[in-house]
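The structure under discussion appears below in the form of structure tokens.
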Amino acid sequence: MGKSESSVGMMERADNCGRRRLGFVECGLLVLLTLLLMGAIVTLGVFYSIGKQLPLLNSLLHVSRHERTVVKRVLRDSSQKSDICTTPSCVIAAARILQNMDQSKKPCDNFYQYACGGWLRHHVIPETNSRYSVFDILRDELEVILKGVLEDSSVQHRPAVEKAKTLYRSCMNQSVIEKRDSEPLLNVLDMIGGWPVAMDKWNETMGPKWELERQLAVLNSQFNRRVLIDLFIWNDDQNSSRHVIYIDQPTLGMPSREYYFKEDSHRVREAYLQFMTSVATMLRRDLNLPGETDLVQEEMAQVLHLETHLANATVPQEKRHDVTALYHRMGLEELQERFGLKGFNWTLFIQNVLSSVQVELLPNEEVVVYGIPYLENLEEIIDVFPAQTLQNYLVWRLVLDRIGSLSQRFKEARVDYRKALYGTTMEEVRWRECVSYVNSNMESAVGSLYIKRAFSKDSKSIVSELIEKIRSVFVDNLDELNWMDEESKKKAQEKALNIREQIGYPDYILEDNNRHLDEEYSSLTFSEDLYFENGLQNLKNNAQRSLKKLREKVDQNLWIIGAAVVNAFYSPNRNLIVFPAGILQPPFFSKDQPQALNFGGIGMVIGHEITHGFDDNGRNFDKNGNMLDWWSNFSARHFRQQSQCMIYQYSNFSWELADNQNVNGFSTLGENIADNGGVRQAYKAYLQWLAEGGRDQRLPGLNLTYAQLFFINYAQVWCGSYRPEFAIQSIKTDVHSPLNAQVLGSLQNLPGFSEAFHCPRGSPMHPMNRCRIW
């Protein structure tokens, strides 16, 4: 929804101390670097958010005379020995960069292999992972820190933090989880009307009083499962100061709709059906019912048949990019008239959801419908399938979500499905699973522990200064765009200058006298012996905290993500960029490393998020976060034409791991626009910083110019590899291009890159035609 970068000669290489007559200190450092290569900690992060070729618009793709002058100065200054940084931070950074590179590759042929070839050679995907990247490594290291603070019992903390620690201990209490086995799940099944496949005579005992409206409402409000119909509360796209009810098409049991009907996904479907059948059979036996495998298989096949119809009824994500086309506001009467769904009572359904938080529907209540095509198709599906199959499906979606909270035998039932879907053969080690779960559900409490243990508070002000530098470049770059008229440029400038930022963490999580943190989790009462029930509390708390907002004014200062997260975000409804503390660490950012790394790391991230405000989705929202068309017809038309260039460019990248499928340039357009804009803005901001007198430092053992160091650090945050199964899933579902395409596509379009590495026109990294939007 609208809620939610002539080969004049390669660089000089120094293969040994004697060739360049290095000084004693430099030689010593190079020896030290060699020793560090095997042990250097790679701590980077990455954030991961088809058409035919159209004539390209040349949007001032030159490098300005001023930028050329600065680059020449960079090249000149980079040859001086006095600027070599020999601090421990710089030595570690140099070791990391050297280890990740493959200097046998030519940067003008394939810069991704040149920058990341060493990383790809040295890292094997763990059996527990479907993907392994510098982002995953940084997340792993963050989880080690969180494990330490969650297990530390030496200090008594405030109630919110103690609850997080109790939740963690309950997750780690595997002996009790094994002893209780399926008991907690069976108790839940009784609460939600039973699971027909795991009981006898459901049609006679439960069927007569079964109501779809009430079942959907219970799953939504008590278990945070929005099945069949996705009803949720969010900022009104057209009035960002208020909340509104949204109705949309739902998610499915498998990650992508294509898995349900594409021929090449038959193995995944078979494993999914076997997973469903195994779980239902296990529960029947636990209830002392006959296994009746054939009966269970038949009933679950009907569930898969139903879900396949639902998948076909949904609209593919690539056709849902235009939020202005999705948004349809209507009253309850119109909703009922247009989508009767064979007698489905919309007022009853919505009121049952809201009554869980004591909110009453108003006579003139309006809803925003995003999923009109889906709702039009849903009526026939509801008419075809009986109540028993519908109930089997609804309960299955809850069971699927709760499997990870049960004993080991239930996890073993999903092994083949996970192997077919992700390529993984092992479950994640238990403590990591528990750390991730607690951080996801109690992000403010866990974030407070992380900040106290691992975050430098002065990073906030330094990053804020970087944001202003890169925002200024974005505004300056508007003057270079000949596809945009002055009226639209002025509006774009206003929006850019009004982008708000959140950096690191909200202050209240560290303020002992501020009770907001404890109040956030006041309704939760955890027990170390009741992990499954603790999870149900979290589901209910998350659902009801969201539902309560319907009658509340939007809090523009509310943090949309926790502090201990290795990612960054842009919210179009708030015109807000967010940089959690988890990403504000080396090598993305450090006051102790060269500025080339900071601008190529967190600077690129900042530019990426700013540009999201002007991608194919963000551009539909104004400076206040309202969905408003502030574009002239001329500028809007040319934005679409410029976008076609990028769609075509990225659609020509194929992914060998994903059976050589081509990237969907349309689905990935928003992220590609942000990648391109982000690296362009960060590089220009770096050149401006140098032009204004900034003095950078070189890294020992690396004969790289400042500009080359910038681009290598930018590329290396994307180093990573995928299992083939997950690559196939990602190319269907991920809005990001594959990692190598993210690097190659954005740098092919940037003149400053080809100048820094002397790439001749016509070489792979300096194509004859380039795309530019921002």
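Glycine too: its Cβ is placed from the backbone N, Cα and C atoms.
Feature annotation from Swiss-Prot assigns active site to Glu609; the stated evidence is sequence analysis. Secondary structure from DSSP puts Glu609 (active site) in a helix.
A sphere of 10 angstroms centred on the C-beta of Asp675 (active site, proton donor) encloses 30 other C-beta atoms. Annotation source Swiss-Prot lists active site, proton donor at Asp675.
DSSP classifies Arg131 (mutagenesis position) as strand under the three-state reduction. Look at Swiss-Prot and you will find Arg131 tagged as peptide binding site.
Taken from Swiss-Prot, the feature domain 'Peptidase M13' applies to 84-774.
Mutagenesis annotation in Swiss-Prot: Arg131 to Met, described as Impairs binding of free carboxylate group of substrates; the structure shown retains the original residue. Non-local neighbourhood of Arg131 (mutagenesis position): Ile125, Gly720, Ser721, Tyr722, Arg723, Phe726, Ser730, each in the same chain, at least six residues away, with C-beta under 8 Å from its C-beta.
A sphere of 10 angstroms centred on the C-beta of Ser133 (mutagenesis position) encloses 25 other C-beta atoms. Among the mutagenesis experiments that Swiss-Prot reports, Ser133 to Gly is described with the note: Impairs both substrate-binding and enzyme activity.
Looking at Swiss-Prot, you'll find the mutagenesis Asn567 to Gly noted as follows: Impairs the enzyme specificity. Taken residue by residue with DSSP, Asn567 (mutagenesis position) is part of neither helix nor strand, so it is coil.
According to Swiss-Prot, the mutagenesis experiment Leu739 to Gly carries the annotation: Impairs both substrate-binding and enzyme activity.
According to its DSSP assignment, Pro751 (mutagenesis position) is helical. Using a 10 Å radius centred on the Cβ of Pro751 (mutagenesis position) and all shown protein chains, the other Cβ atoms total 20. Quoted from Swiss-Prot, the note on mutagenesis experiment Pro751 to Ala is: Loss of function.
According to Swiss-Prot, the mutagenesis experiment Pro764 to Tyr carries this note: Induces a 3-fold decrease of specific activity. DSSP classifies Pro764 (mutagenesis position) as coil under the three-state reduction.
What Swiss-Prot notes for the published mutagenesis of Trp774 to Phe is this: No effect. In this view, Trp774 (mutagenesis position) is surrounded by 25 other Cβ atoms within 10 Å of its Cβ, with every protein chain counted.
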Taking only C-alpha atoms and a 10 A limit, tell me which of Ser133, Asp675, Leu739, Trp774 are near Glu609 (active site). These are the recorded positions.
Asp675
Within the predicted model, mean pLDDT of the domain 'Peptidase M13' (84-774):
97
List only the single closest residue to Ser133 (mutagenesis position), chosen from the mutagenesis positions Asn567, Leu739, Pro751 by CA-CA distance.
Leu739
Do me a favour and check the Cα-Cα span between Leu739 (mutagenesis position) and Pro764 (mutagenesis position); whole Å is fine.
17
Pairwise Cα distance for Asp675 (active site, proton donor)/Trp774 (mutagenesis position) [Å, integer]:
10
Between C-alpha atoms, which of these mutagenesis positions comes nearest to Pro764 (mutagenesis position): Asn567, Pro751, Trp774?
Pro751
Compute the C-alpha separation of Asn567 (mutagenesis position) from Trp774 (mutagenesis position), stating it in Å without decimals.
22
Which three-state DSSP class does Leu739 (mutagenesis position) fall into?
helix
How many other Cβ atoms sit within 10 Å of the Cβ of Leu739 (mutagenesis position)?
26
